[in-house]
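Enquirer: This is the feature table in Swiss-Prot:
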BINDING   23-30, 66-70, 125-128  GTP binding site
MUTAGEN   Thr30 to Leu  Reduces affinity to GTP and GDP. Inhibits interaction with PDE6D
MUTAGEN   Gln70 to Leu  Does not reduce affinity fo GTP and GDP. Enhances interaction with PDE6D
Amino acid sequence: MGLLTILKKMKQKERELRLLMLGLDNAGKTTILKKFNGEDVDTISPTLGFNIKTLEHRGFKLNIWDVGGQKSLRSYWRNYFESTDGLIWVVDSADRQRMQDCQRELQSLLVEERLAGATLLIFANKQDLPGALSCNAIQEALELDSIRSHHWRIQGCSAVTGEDLLPGIDWLLDDISSRVFTAD
């Protein structure tokens, strides 16, 4: 029995996953996390540092790291990459002016060695706002079709209403499970 097999078996028992949620400031990362956890989302302030929540969902223990997206904090993102099973990239669909910045930051994450193999879920958040870009427009702006290094999916959602958060999370868990909890 090889080390990888032993590690997979240990991880299978725990069914514990580490999810890293990143994105530009004001994209809605903390709101998504709180909504998913059933918390009030009326009064949320910018994350200066990070939040960690441990949630149970579909028999998984999810350790979700929500890291602030202000420009001054982005250089610290790399401190959170270790052992990440899934990366959730949150996009403010109504913030057309920063799509290029958003694309640049995402592309720089995807070449990080410690994120290699992590499943990527892109939440196109704020779909409930007038003028929000469609998932197709965001897919094009972020050049998602060029991603070959990670399994990825874009999911439109609204953190405030909670609409379409679960389908995205469920896809992420299914994709990670197919890689991490494989039968030998």
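Backbone N, Cα and C atoms are what each Cβ position is placed from, and that goes for glycine too.
Original residues only: the substitutions mentioned are not part of this model.
Note that the structure is predicted; figures quoted are calculated from it, not measured.
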Enquirer: Please classify the secondary structure at Lys29 (GTP binding site) using three-state DSSP.
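Expert: Once the DSSP labels are grouped into three classes, Lys29 (GTP binding site) ends up as helix.
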Enquirer: Within 10 Å of Gln70 (mutagenesis position) (Cα to Cα), which of the recorded positions Gly23, Asn26, Lys29, Thr30 do you find?
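Expert: So the list is Gly23, Asn26.
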Enquirer: Given the recorded positions Asn26, Thr30, Gln70, Gln127, which one has the fewest other C-beta atoms within 10 angstroms of its C-beta?
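Expert: So among Asn26, Thr30, Gln70, Gln127, the recorded positions given, the one with the fewest Cβ atoms within 10 Å is Gln70.
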Enquirer: Check the DSSP secondary structure of Val67 (GTP binding site), expressed as helix, strand or coil.
Expert: strand
Enquirer: Give the distance between the Cα atoms of Gly23 (GTP binding site) and Thr30 (mutagenesis position), rounded to the nearest whole Å.
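Expert: Counting only the Cα atoms, the answer is 11 Å.
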Enquirer: Taking 10 A as the limit, how many CB atoms besides its own sit near the CB of Val67 (GTP binding site)?
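Expert: Result for Val67 (GTP binding site): 21 neighbouring Cβ atoms inside 10 Å.
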